[in-house]
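Enquirer: Let me give you the structure first, and then I'll get to my questions.
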Amino acid sequence: MLPTFKRYMSSSAHQIPKHFKSLIYSTHEVEDCTKVLSVKNYTPKQDLSQSIVLKTLAFPINPSDINQLQGVYPSRPEKTYDYSTDEPAAIAGNEGVFEVVSLPSGSSKGDLKLGDRVIPLQANQGTWSNYRVFSSSSDLIKVNDLDLFSAATVSVNGCTGFQLVSDYIDWNSNGNEWIIQNAGTSSVSKIVTQVAKAKGIKTLSVIRDRDNFDEVAKVLEDKYGATKVISESQNNDKTFAKEVLSKILGENARVRLALNSVGGKSSASIARKLENNALMLTYGGMSKQPVTLPTSLHIFKGLTSKGYWVTEKNKKNPQSKIDTISDFIKMYNYGHIISPRDEIETLTWNTNTTTDEQLLELVKKGITGKGKKKMVVLEW
């Protein structure tokens, strides 16, 4: 397990600047969303002596962040004139981890202490910034026990994976009960397999066919706790389903939950493997193909298919996110969930030496880059 954060012990450990620096946008562009981003230096309008001031430690660049810049994401922040702009603007980013560097004297600070590591309770707070300001501790969740990479990604991938496993099925951990999921190499799927294993639930993860299939499958099973990994060609093969699948699942197996983030043919194939009156949750659509399910699954097998959106779920019930983070941290501390560090490429923002132009190019690289998930880590 990676070492957790160390806490500053005095308020003199950090000097709050008069000017903040944020990556902002006023317009949207679908074809090249990097064009709408700019770096803005501004004086915060809040009274910092009466506010909770946070310095940013790291923020990931998520697909939802990019979709907001494109203007196609259903949830987006309100644009304001708070950043000394000619047009209303918003700070980009929905997720990140921060350190408390200044607290007000009143009750609004709650149980926060200088040096606490926190994440925002809700999305649309604007995380691509060197500092952020909050008015109440009730808008923040402490994550002191998590390493940097887990803390910076727990709001989206962590919550999604944990809630998909925990919030919809009343599991019998002593039974032979299964989850089937596609996109088995995704960050969310890796959380799912780890959480499920800790709860005594078995997982069948489907991944794309590839030359190094056995190598990837072994990592997913040995490192991330998947019970069994199969390929999409096996997932779509009716003979495999009839002759091989039952041997994998074992006696009295119950495939009770399907998790779909691909759509298209893959979603129908995982749905076919569910028991009667089971549930399929769709939380993504990587193939950009619609979810098409056979009529027979609904009529004769009583399939329920519904969507899951972590932003809306936690907006409607903020306590569910607080509880999820608490349970996630417990599993992390027990060693049931490992850090996603190996899956992340870090981009360094040195707050003393990185110029505005370099910062903008850094984030643009994170948006357009391929391969591993990109995370901007601030050096102070």
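Each residue, glycine too, has its Cβ placed from N, Cα and C.
If you look for the noted substitutions, you won't find them, since the model keeps the original residues.
Sharing the features that Swiss-Prot gives for it:
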- Tyr73 to Asn: 0.1% of catalytic activity. No specific ARS1 binding (MUTAGEN)
- Tyr73: active site, proton donor (ACT_SITE)
- Asn157, 185-188, 208-210, 283-286, 308-310, Lys373: NADP(+) binding site (BINDING)
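Each of the listed features needs to be described in terms of its position in the shown structure.
Expert: Within the same chain, residues at least six positions away from Tyr73 (mutagenesis position) with a Cβ under 8 Å of its Cβ are Ser64, Asn67.
In the three-state DSSP scheme, Tyr73 (mutagenesis position) is classed as coil.
Same-chain residues at least 6 positions away in sequence with a Cβ under 8 Å from that of Ser186 (NADP(+) binding site) are, in sequence order, Ser261.
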Enquirer: Could you tell me which of these binding-site residues, Asp209, Gly285, Val310, has the fewest other Cβ atoms within 10 Å of its Cβ?
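Expert: Selected from the binding-site residues Asp209, Gly285, Val310 on minimum Cβ neighbours within 10 Å: Asp209.
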Enquirer: What is the total of other Cβ atoms whose distance to the Cβ of Tyr308 (NADP(+) binding site) is within 10 Å?
Expert: 18
Enquirer: Can you tell me how many other Cβ atoms are located within 10 Å of the Cβ belonging to Val188 (NADP(+) binding site)?
Expert: 21
Enquirer: Would you pick out, from the binding-site residues Asn157, Tyr283, the residue whose Cβ has the largest number of other Cβ atoms within 10 Å?
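Expert: When each Cβ's neighbours within 10 Å are tallied, Asn157 leads.
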